[in-house]
Amino acid sequence: MAKYNEKKEKKRIAKERIDILFSLAERVFPYSPELAKRYVELALLVQQKAKVKIPRKWKRRYCKKCHAFLVPGINARVRLRQKRMPHIVVKCLECGHIMRYPYIKEIKKRRKEKMEY
């Protein structure tokens, strides 16, 4: 039982550190984008070592290819597309990598809320 609690505690600490590193990257980005990139890389190392998932709010804020911290309008272009399946297109302006995130769940949720009224 002690090993289970110890493992759980390590994962909690890792998630906390990931959150701290990403919030530091967000705060320091306007002054030093390279330092923000380093914070993202450190957060990814912590995540890999502890085998935990990065929270969704941070997962979409860095480039999967060059690990740059993405800020829409500065080093990332964000577009909404409806073709085939509704999705968000995020293009990293540092390396040119394109990431697509579907948002069907959000649309279904909105429809459901509309039907309830």
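The backbone N, Cα and C atoms fix where each Cβ goes, glycine too.
For the published mutagenesis Ala14 to Val, Swiss-Prot gives the following note: 3-fold reduced binding to Rnp1. According to Swiss-Prot, the feature Zn(2+) binding site maps to Cys63, Cys66, Cys92, Cys95, an assignment based on experimental evidence.
Among the listed recorded positions, namely Ala14, Cys63, Cys66, Cys92, Cys95, the Cβ with the most fellow Cβ atoms inside 10 Å is that of Cys63. Ala14 (mutagenesis position) is 28 Å away from Cys95 (Zn(2+) binding site) when you measure Cα to Cα. Cα spacing between Cys92 (Zn(2+) binding site) and Ala14 (mutagenesis position): 27 Å, rounded to the nearest whole number.
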